[in-house]
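Participant: Okay, handing you the structure first.
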Amino acid sequence: CTVILGFFIARTITKPITDMRNQTVEMSRGNYTQRVKIYGNDEIGELALAFNNLSKRVQEAQANTESEKRRLDSVITHMSDGIIATDRRGRIRIVNDMALKMLGMAKEDIIGYYMLSVLSLEDEFKLEEIQENNDSFLLDLNEEEGLIARVNFSTIVQETGFVTGYIAVLHDVTEQQQVERERREFVANVSHELRTPLTSMNSYIEALEEGAWKDEELAPQFLSVTREETERMIRLVNDLLQLSKMDNESDQINKEIIDFNMFINKIINRHEMSAKDTTFIRDIPKKTIFTEFDPDKMTQVFDNVITNAMKYSRGDKRVEFHVKQNPLYNRMTIRIKDNGIGIPINKVDKIFDRFYRVDKARTRKMGGTGLGLAISKEIVEAHNGRIWANSVEGQGTSIFITLPCEVIEDGDWDE
């Protein structure tokens, strides 16, 4: 009888409690799949049922937590901003790929290190100050690549107010800062370029007002200079208006099918007639090359390049024209070469920048606005082309222009 009673107690009380203890151990290890066997409908059975319900809810909660964690990890990984998260002591625990790319560092070189140290801010900030200061600021993150980021700090705070960590959001503003810098430079250049002729005109007009108009020799000279400066201002304003239209994409391009051989020869002939002191050498294929572009816009490009070549050639002035076509890619390359003074190698790539002049005094004296090549570049690129320069000091400069084209063989029009 005693044995039977002991077996009954073991089955109805001890065994369920042992099962629940074992399941508790499994739950502590992260295993929520097992369930406690229910041996009866008494209090122990109800406890086992409640335990199973608890285990199920914990399993569901854990699954939801894991799902949210994966979703959050995916969001952080694919964010366009850099994200750095730390513990309450400021040691980095989470960093996404964009932050690593911005910093130019590997994950193992960051995890566990102090955030302020990684961002080179340990001398400027303390963790406590991040809590109090919500202002963003600019930071040079990668000097080698010239990367600038706007950094925003925030804190991770529990309901009790206890700070458990910090987050830094890094937003790449390199391009934005460059655009802003170029805008400021552009405004400064425009102001300078307008002020120079206005100052000159004002001086001559004041001299005329003070009686120089009575001088039959000086008066015509002063009026001539005033007229030249006025014309230069008109050219500058027109160039600025054209650039503004291009920037706003409101400048219409009216493309036509053009016989390029005839087109370029006509332009060369016109310059050849007006420049008797310059020799024009042509290396243009006899096969007809057809292209599609706005003839007025491209005439402006070639006029500008040829005029520059004539201006800067020296001695026995010579301007060469070489046209080559690549039928494999349906592209043609036009090379216009002068025998001028050339351009220093460190300045060649800058000649297409707005208002850039290799020799400012000389260019201004020759009537240039400093915008011609910048406009030419905009026009060529709008035609799916490319323009660049190659130069050797003392030997001259070559301007290259590539454009889409097609070579038409004899008889193609009859098919």
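A Cβ is built for glycine as well, from the same backbone N, Cα and C atoms used for every other residue.
Okay, these came from Swiss-Prot:
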DOMAIN    11-63  domain 'HAMP'
DOMAIN    68-138  domain 'PAS'
MUTAGEN   H78 to Y  Complete loss of metal binding
BINDING   H78, D81, H171, E175  Zn(2+) binding site
DOMAIN    189-407  domain 'Histidine kinase'
Participant: Determine the mean pLDDT over the domain 'Histidine kinase' (189-407), rounding to the nearest whole number.
Facilitator: 85
Participant: Across all chains shown, how many C-beta atoms besides its own are within 10 angstroms of the C-beta of H78 (mutagenesis position)?
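Facilitator: A count of 10.
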Participant: What's the most sparsely packed of the binding-site residues D81, E175, counting other C-beta atoms within 10 A?
Facilitator: E175
Participant: Around H171 (Zn(2+) binding site), how many other C-beta atoms are within 10 angstroms of its C-beta?
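Facilitator: Result for H171 (Zn(2+) binding site): 16 neighbouring Cβ atoms inside 10 Å.
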Participant: Check D81 (Zn(2+) binding site) against DSSP and tell me helix, strand or coil, would you?
Facilitator: coil
Participant: Using the alpha carbons only, what distance in Å do you get between H78 (mutagenesis position) and H171 (Zn(2+) binding site) once rounded?
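Facilitator: Each residue's Cα considered, H78 (mutagenesis position) and H171 (Zn(2+) binding site) end up 14 Å apart.
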Participant: Tell me, by DSSP, whether H171 (Zn(2+) binding site) is helix, strand or coil?
Facilitator: strand
